[in-house]
Every structure is written in C-alpha cells, then in structure tokens.
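Here the structure comes first, spelled out in structure tokens, and everything after it is commentary.
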Amino acid sequence: MAASRLDFGEVETFLDRHPELFEDYLMRKGKQEMVEKWLQRHSQGQGALGPRPSLAGTSSLAHSTCRGGSSVGGGTGPNGSAHSQPLPGGGDCGGVPLSPSWAGGSRGDGNLQRRASQKELRKSFARSKAIHVNRTYDEQVTSRAQEPLSSVRRRALLRKASSLPPTTAHILSALLESRVNLPRYPPTAIDYKCHLKKHNERQFFLELVKDISNDLDLTSLSYKILIFVCLMVDADRCSLFLVEGAAAGKKTLVSKFFDVHAGTPLLPCSSTENSNEVQVPWGKGIIGYVGEHGETVNIPDAYQDRRFNDEIDKLTGYKTKSLLCMPIRSSDGEIIGVAQAINKIPEGAPFTEDDEKVMQMYLPFCGIAISNAQLFAASRKEYERSRALLEVVNDLFEEQTDLEKIVKKIMHRAQTLLKCERCSVLLLEDIESPVVKFTKSFELMSPKCSADAENSFKESMEKSSYSDWLINNSIAELVASTGLPVNISDAYQDPRFDAEADQISGFHIRSVLCVPIWNSNHQIIGVAQVLNRLDGKPFDDADQRLFEAFVIFCGLGINNTIMYDQVKKSWAKQSVALDVLSYHATCSKAEVDKFKAANIPLVSELAIDDIHFDDFSLDVDAMITAALRMFMELGMVQKFKIDYETLCRWLLTVRKNYRMVLYHNWRHAFNVCQLMFAMLTTAGFQDILTEVEILAVIVGCLCHDLDHRGTNNAFQAKSGSALAQLYGTSATLEHHHFNHAVMILQSEGHNIFANLSSKEYSDLMQLLKQSILATDLTLYFERRTEFFELVSKGEYDWNIKNHRDIFRSMLMTACDLGAVTKPWEISRQVAELVTSEFFEQGDRERLELKLTPSAIFDRNRKDELPRLQLEWIDSICMPLYQALVKVNVKLKPMLDSVATNRSKWEELHQKRLLASTASSSPASVMVAKEDRN
C-alpha cells in the first residue's frame, strides 16, 4: 500500500498543533548552524523600533479610532504579527476583517502528544524521594569528538538540563496536571458569514450560534459575542458586561472588553491586574438599569437620555449617538449579563425593531454559552485550588524541621492561592495562656506589587513599625482569642482596624482576611493574615473558605515543626544528661590501674570451676579478679586480642551499672557467670561451642541483669513505666539489659570487641542479644518443649543451628536459676534474698498501684515460702536439669543438689502443715486458753 504524500502546508499545520513534537525533533536533530541563523534573523528583525509598513489593501475602517484612543488597524497583535487583510468591498459587513486570530483555532485532539503515564509518574515521584547521582552523558561516546569544544559543551548542557532527575514538586505537579483540555473548533471565516448574512439569514444565524456554543473559554467567548452582535445589527462598537458578586448580594456589572470595534482583528491582551476592566454599579446608568430591571433600552440619541453618562465620550473624543442595550439571561431566566451596541451603521441611523428582534433571538444562546463557560471556569478554578492544597501538603511534608522555612512556604502558597499583596503569619507565645501575646511574626510581600509599595514596605520593616503593628494587631488578637475568622472588605470603615498604624507604616490596607491556625489538638497556635487582593476587590466567601482549608494544613505543618524543635531540644538535653551519667557510671582510672597491676589468683585458688561454688565466698573486688581469670582461662583474651586494660575497665563499669537491690545485683551476675564457666569446663561444653559462642554466653551472663530495678516485667507493664513504653511489654527488662550492655560497649575505652573482624563482631552481637533475652522465663517456656523432645528422642544435633540456639538458651536459664543447684545453706539464703526482693515489689503494687499482689509477692503470706519453692522447683527447675543431664551426664551433681534442696523444702512445708493443723485443733485451743489464764 503506497504511503500518502503530505505537502508542506499539512506538515506545518500538524507541527502548529503539536509544538511539543516540534521541540522534541529540534532538540534531537537540530544543528548549531540552524540555531545561529535563527538567532541572527530574529535579532535583525527586532532591531528596528519604528512602525512597520501598513499592508496593502487595508480598509479605512481598520484605521478608525476606538473610544480608548488607540489605533485598531495599523499596528500589530499581541504576538507581533500584522493584522490580517479585509475582503475587498468589505463595507458590506461593516469592515469586518477576513479571519481574526481567534478564527485560526485548530482541533486539538492530543492523540499524538507524548505524555508519561500515571503509573510512570507515580514511580518517578517515589524515586525522587531518594537521593540519586546520575551521569548525564556517556563517557564512551566519541562520535562528536571532532566538534569544537563550545559545541560539545553546549550539547552536554542541553542533555543535562533535560535529563536531571526532577524534584518531588515537579513530579507531583505532573501527576496533578489536568487532562481536560478546552475543545477548540475553528469558526467559519468572517467573509463567509458576511456572505450568509446577505443570502441566507437562517444559515447565518445558525453559524453564529454554532461558533459560540463550542467555546468554553469565557474571554474568547465574550469577544466572539461582541463581534457577532456588531455583525448582526451593523453596530460600530459593542460592549459586554457580566454580573459579578451575585452570591455575596453585591451585584456589579463588569466588562473586560469595553467598546470593541467591529473591525478589531485580534483578541486584545488581558491585563493581569484587570486594568482594562470597566465596572458599572448595579442600577446605575443605562447598563445598570437594564441589568436591574431586565428591560431592553433602544435610544436613537443617547445625549437625550438622562441616564446616559458622557464621561467616556469626553475622554476618548468618540461621540455616542444611537444605543441598543439588552439583558442576557441564563436558561433559568436569571440575568447574567448585559450586551450594548453603539452607533448603528450607517452613521446617525437608529437601531430598528428588527435589530431588537435579532438580538432577542441571539442573546438566549449567548446566555447558555456564557453559563457553560462560567461553570467550566468555576470547575477549573476549584481544580486548581484543590491542586494547590495538595501541593501545600507536599511542601509541609518535605520541610518539617525549620520553622522559618515552612512559614515562608506557607506564605508563598497563600499569595499564589489568594493573589494578595501581603501575607503574614503570627505565632502565639503561649497557647495555654488566656492572654493573647504573639512572639513571632513573619511577613511576605507579593512580587507583583509596585516598586514604590515595595520600598515603603522595606522602610517600614527596617523601622520595625510594621513588625510592631503585626505583633500588636488588634484584628489578629481578636481572631486568636475568639477562634473566628475576620473578613473586612473596607478596612477604614471598620472600627476594629487601626488606621493610624496603617498610615505610619506607609502601606495602604484596603481589605483584610485573618483566620486562626489550629494544631492537631484544636488549640490555636497563631493566626494567618492576607491583605489587599491584587485585583483591588475585597476577599469573598470563596477566598475565606479556601484560606481556612489552607490554614488547616499549615497548622499541622507548623505544629509538627514546633514539636520537632521540642524533640530536638529534648534530645540535646538527653544527650547532655547521658554524657553526665556515663561519666559518673564509668569507673575511675585509679580502679583500672589497681586491677591492671594486681596478681590474678589461679582457678584452683578461687574454686570458680566448682559447680557447688559458694556464691557468698568472694567480696566485690575478688569477683572482678575472678572474672578476669575466667576470661584468661577460656583463652578469650588471646583469641580475640582483648586489651587487658579495656577488659578491666569494662568489668568495673559493668559492676558499677548494677543497682544496689537485694538479689538482682552484681553478685548475682557474677554467680551466673561462674556457673556458666564451671559448666563449660567441667562438662566439656567448651569443646562443643565455638569460641564466639563462648564469649557471647560469658559476656551475656555478666550483663544479663544490668540496671535491674528489683521489679519484674509484669510490674513494668502494670505501672506503665518508661521502660515498658520504650521496649513494649514483651521481655521489657531483657531488652533494656541488652541495650545497656551495648551502651557500655560503645562508651570510650570499653569496647572489648574492638579487634574482632566485621563478621565476628556482627555474629557476636547477635549471639549476645540471644543470650540475654534467653533469661526471660517467657521465652524459656516457649522453647523448652522443643528442647525436651529433642533430648528425649535423641535427635539432638550439634550441627543444626536451631539446636545450638536452643541449647545456649537452656544453658543461660540453667545458670540464671543456678542457686537451686547449690548446697542447702547457700540455696536457702539465695531464696530468702529473692523472696525479700519480691516482697518489696508486692509492697509497691499494694501502695502505688492499689493492687493485691500474688502469693509470691505478698509479704503477708511469707509463711507459704516452702510450698512456693516446691512449685518453683517442680514446674521450672527440675525438668530443665533433668534434660541437661541427658545431654551430659557430668551435670548430674547439679540435678542431685536440686533433689536434695527439694527434700529440704518438703520437710519445711510438712512442718508448716503440721503446725497449722495443730493450731486449729480443739486441744490446742484449750491449751491456748489455759495459757491465757
């Protein structure tokens, strides 16, 4: 199938409709010489400042003077192009040009536009949150190596500009970009309309209706209506006024296109500051009368009507003669505008009844088109506002650490949303205080303000007069105290406004909108204020609603930033406090030197390899030397290259970080470590466990109860302590013990693991955590069933990691409960210490928490100790040591001691039962009575 051939005109039309494709092609295929020629030609074209020569055949009508006093025909349009040439004999249509610029619109279906999909944009949005370093060119490419350096550099810069990763804000903007485009239908040419007017009025009328029905842009629609009305009634000038302020009850007739000449070929430039607007008060003049009463006014001689205002004629020199004014209604009959035709052509003729009928037929269609365009404009405005609010949220989440930065972003967004001259944010000094006092003020002026206003603003800020006015602003104080927004349309007419301060500042305030800023707890933390809309109008209800919605997000952002600042200060205080505590929690240099120089007794002298070691045989210093001996005896100092001075310092600091509680103190930690050492050396576990595992369990034993407070995990949960809030209610204390051990290791001069390899260090810290957490009896109950089954079935395998983990956990528990394996006198003494500590916890539960403690913590039930010890041994201790004996028979002396101690507790329990029975018998009661007598 042969490809269709395109002529140059079709290609040019296609590129006009799709400029992004042309730009893409130029960026990829354009040459430097082409760009230089383009720059040279256009710089020459812009060099002459004189008027351009007029086009041949331009009608005299195109050179007539409009009421604004400017030439219509002989200049250039907004884009610098000359006006189009009218049809010869164009007087038939009142001198209307052939094809004005708005007639050259094209159907933009957008099918060939290159757009990133929503999915890809979302991915880019997520990727932009991370920091990437991208190379924007391929270092291996050498095809352009022969080009001049300037050209290579220029190409690299172009690539860099187009390939750098976009910011989060840009990607969000692309994601929120509206995919709804205004349909653009090219209207029929004016000369064709003139032809239809002469030969087929019905078709002529339908063409005019069709052209406005397809236009949803209010500006171009208004301009079309003016031109078409001029064309229909042969008027020299035409104006269109639209009703504004109906919702607020203050109607005004506003026209951005006033007295448009029928021969104007281009759509006039609209001013961003609405300098071309003409406002007519409701009910004033002929326009206001028609708008208020809805009547048609047809005046042959305007100067004979008392309602006519000739001020415009005096200013422009244009004389108004005949005038036809008619209301424009919406589909429900509401007046939404007024159309005015001036000076019937030929000059001096009045507008006829036929003109009135034609306008009456055409304006209802105009009303429908205007209503649709206004509805579309309102929806676009709401979309832009919603989009702006989402961008505000993005700004707030991107910056939550610096109050000044986030407030500046807020003020910049507020100015963009509300198009105001100034924006202020004032923050309260104390949100809890009933007295309103602002402590901080932030001010931003719009860049669209005049230079004089900006200079006045800078001078007032330098003199601090305006800052003082902000801090002592009575309107802001009122809003902060009542929590209600204030919207003042005319500041000088409002008694709440301080006019003197306004005059001193040199900035004239016309309108004020001030709303409170709330935090997440619905407390007022400040106020936000905007002044003077750029268009000169007061802030309306829509502005107020938008500003209040905007300030909700701003309040959350400011509150988060303030909270971050408070957390940052708290963190700094905590760092200082920890620094002070770590200084006092570490041992002194004299202590380290003392043990560093001391002679360490042998294992046999200390008897630390005995399973039945006396827990109370060594004093606090002797326990340090014994711990040093254990490290040396196990070969850990040599194997892991532990600095001896560091080891001494670490042991002394660990001892110092145990609290002076009755049982869970340094002596208990040492005794647990001693029993682990004895089991490793006596039972031969030293040959089964790796050196890293041995180091982990020895260090774990010494650190397993660091900073113990004498209360258990259940008490932490019941009391809602800081530890429970920090670590949760699962193994609360054990997590704290591990973290405390890590803190000591990370302190300067305490890292006994400093010479380990990276892998050894990582493995060791994981094993250390497992060892300390294993002392939680909850975890013991979870894992012991599996351990017992493995042992009873003979399926235990030292090569399986999970089996080794379970075994180490059981060893830690066996050592932690090891007092029950000691001789009776030692075991009983330890049991009494544990019970005393439990009783102190029970007393706190009763006094502080108003709870009745369980039997083991209840001092009033201390005589039940033997029974409780029997339950303890039978349910927890005995099964564990029985299983360990099955693993290694050398541990049988421990099991025998448990059985012996159980029999002792059984004897005490039986004696208590006999005593209880005897005290409750009748004979004992009689004996007691006789004793009393």
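Cβ coordinates are placed from backbone N, Cα and C, and glycine is handled just like the others.
Substituted residues are absent from this model; it holds the original ones throughout.
Noted in Swiss-Prot for the protein shown:
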type	residues	note
ACT_SITE	H664	active site, proton donor
BINDING	D705	divalent metal cation 2 binding site
DOMAIN	402-558	domain 'GAF 2'
DOMAIN	588-912	domain 'PDEase'
MUTAGEN	D355 to A	Induces a decrease in enzyme activity due to the inability of cGMP to bind and stimulate enzyme activity
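Sequence-distant neighbours of H664 (active site, proton donor) (same chain, 6+ apart, CB under 8 A from its CB) are Y658, D705, H708, G710, E837.
For the residue listed as 'divalent metal cation 2 binding site', the count of additional Cβ atoms within 10 Å of its Cβ stands at 25 [all protein chains shown]. A helical conformation is recorded for D355 (mutagenesis position) in the three-state DSSP classification. A simple way to gauge crowding: the CB of D355 (mutagenesis position) has 21 other CB atoms within 10 angstroms, across all the protein chains here. D705 (divalent metal cation 2 binding site) falls within neither a helix nor a strand when secondary structure is assigned with DSSP, and so counts as coil. Mean predicted confidence for the domain 'PDEase' (588-912): the pLDDT average there is 95.
The residue listed as 'active site, proton donor' falls outside any helix or strand according to DSSP and counts as coil.
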